[in-house]
Structures are given as structure tokens and as C-alpha cells.
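According to Swiss-Prot, the domain 'ABM' annotation covers 67-158. One mutagenesis experiment named in Swiss-Prot is HIS66 to Ala, and its note says Abolishes induction of RNAIII synthesis and toxin production. Reduces phosphorylation. Here Swiss-Prot describes HIS79 to Ala as a published mutagenesis experiment; the accompanying note says: Abolishes induction of RNAIII synthesis and toxin production. Reduces phosphorylation. Where Swiss-Prot documents HIS124 to Ala as a mutagenesis experiment, the accompanying text is: No effect in induction of RNAIII synthesis and toxin production. Looking at Swiss-Prot, the entry for mutagenesis of HIS154 to Ala says: Abolishes induction of RNAIII synthesis and toxin production. Reduces phosphorylation.
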Amino acid sequence: MKKLYTSYGTYGFLHQIKINNPTHQLFQFSASDTSVIFEETDGETVLKSPSIYEVIKEIGEFSEHHFYCAIFIPSTEDHAYQLEKKLISVDDNFRNFGGFKSYRLLRPAKGTTYKIYFGFADRHAYEDFKQSDAFNDHFSKDALSHYFGSSGQHSSYFERYLYPIKE
């Protein structure tokens with residue numbers, strides 16, 4: 001099964017990993033307070049101590065030229081199956097939105113916080129998508145909150161924006 005490995009750190013440190021591993025498809029982005037690098041592969045990763053996710057639904061290809069929103073969705077063992085079933089069965093008509101590039105639904109290897117990556121041409125295109133019924137009905141905090149479990153036992157639903165690095 002294809003996996004997505006993610007690590008956070010300084011731009012320089014992560015960029016050096018990328019330079020030292022030209023045979024691996026490593027994607028590096030800038031976040032608000034850090035840099036992030038990820039590798040999507042069926043094989044072994046070069047990243048040390050990454051967060052590990054199994055890719056359970058994918059559309060399109062990753063590119064370092066796109067804007068991404070990573071949505072972290074907390075769940076519990078009691079709700080994870082239902083959450084996963086709901087997200088797998090979502091009609092992927094969101095691919096028709098202007099600027100849409102890619103989508104990944106990820107199951108955590110450890111824990112119960114799922115992750116979704118939405119790739120768009122830029123943040124403006126993503127913000128337009130966030131105003132849609134497709135987003136509000138299937139991916140918003142309100143739409144997914146009943147899969148979170150009891151409060152205090154989980155991390156929060158949140159978004160992290162990943163920007164292309166302009167060199």
C-alpha cells in the first residue's frame with residue numbers, strides 16, 4: 001500500500017535531505033512557522049522519524065508548484081471506521097472546481113487523526129472551494145464533528161496551509 005511520510009523542520013535542514021536524495025520524490029513546502037517535506041511511495045522512505053499515513057484515496061499528482069491545505073481530522077477508535085467510510089464514499093465532484101489539482105485521504109499508521117490534502121493552483125482557488133456546498137457538506141468541521149468522539153480525548157480539527165517555495 002502506498003504511504004505518505006511527513007516531516008517538519010527548518011527550510012535548510014529539509015532542503016538538504018531533498019538534495020541528498022535525488023532518486024526519491026520529495027516535496028517541500030513552506031508553512032506558517034516551519035517547512036514541511038513529504039514523500040509518497042510504495043517503498044522505504046529516506047525521512048527519519050516521519051509521521052506515517054496510508055493513502056486510502058487519491059486523485060491527481062502532487063506538485064511543489066501547487067498550494068495545499070492539510071486538514072487534520074481527529075477521531076476515536078469507536079468512530080474511525082465510520083469517518084473513513086464517509087470520506088471514501090464522498091463523490092469526488094470537487095475535482096471540477098477551478099484550480100483543483102489533487103486530493104489525498106490518509107489513514108494514520110498510529111493514532112486516530114486522519115488527514116486530507118487538497119491541492120489547488122493557489123490559495124484563492126482553495127478559498128473558493130471552501131465556500132462550496134461540496135466542502136461544507138463533507139469536509140468542514142461541522143460536517144465531520146460527530147466523528148470526533150468525546151471532547152478532551154482528541155486533538156483538534158485544524159487546517160495547515162502549505163505554500164510553494166519560490167527560490
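Cβ coordinates are placed from backbone N, Cα and C, and glycine is handled just like the others.
Features recorded in Swiss-Prot, as mapped to the structure shown.
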| residue | record | contacts (Cβ under 8 Å, 6+ apart) |
| --- | --- | --- |
| HIS66 | mutagenesis position | LYS101, SER102, GLY119, PHE120, ALA121, PRO164 |
| HIS79 | mutagenesis position | THR112, HIS146, TYR147, PHE148, GLY149 |
| HIS124 | mutagenesis position | GLY99 |
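In the domain 'ABM' (67-158), the DSSP tally of helix, strand and coil residues is 38 helix, 26 strand, 28 coil. DSSP assigns HIS66 (mutagenesis position) to coil in the three-state reduction, placing it in neither a helix nor a strand.
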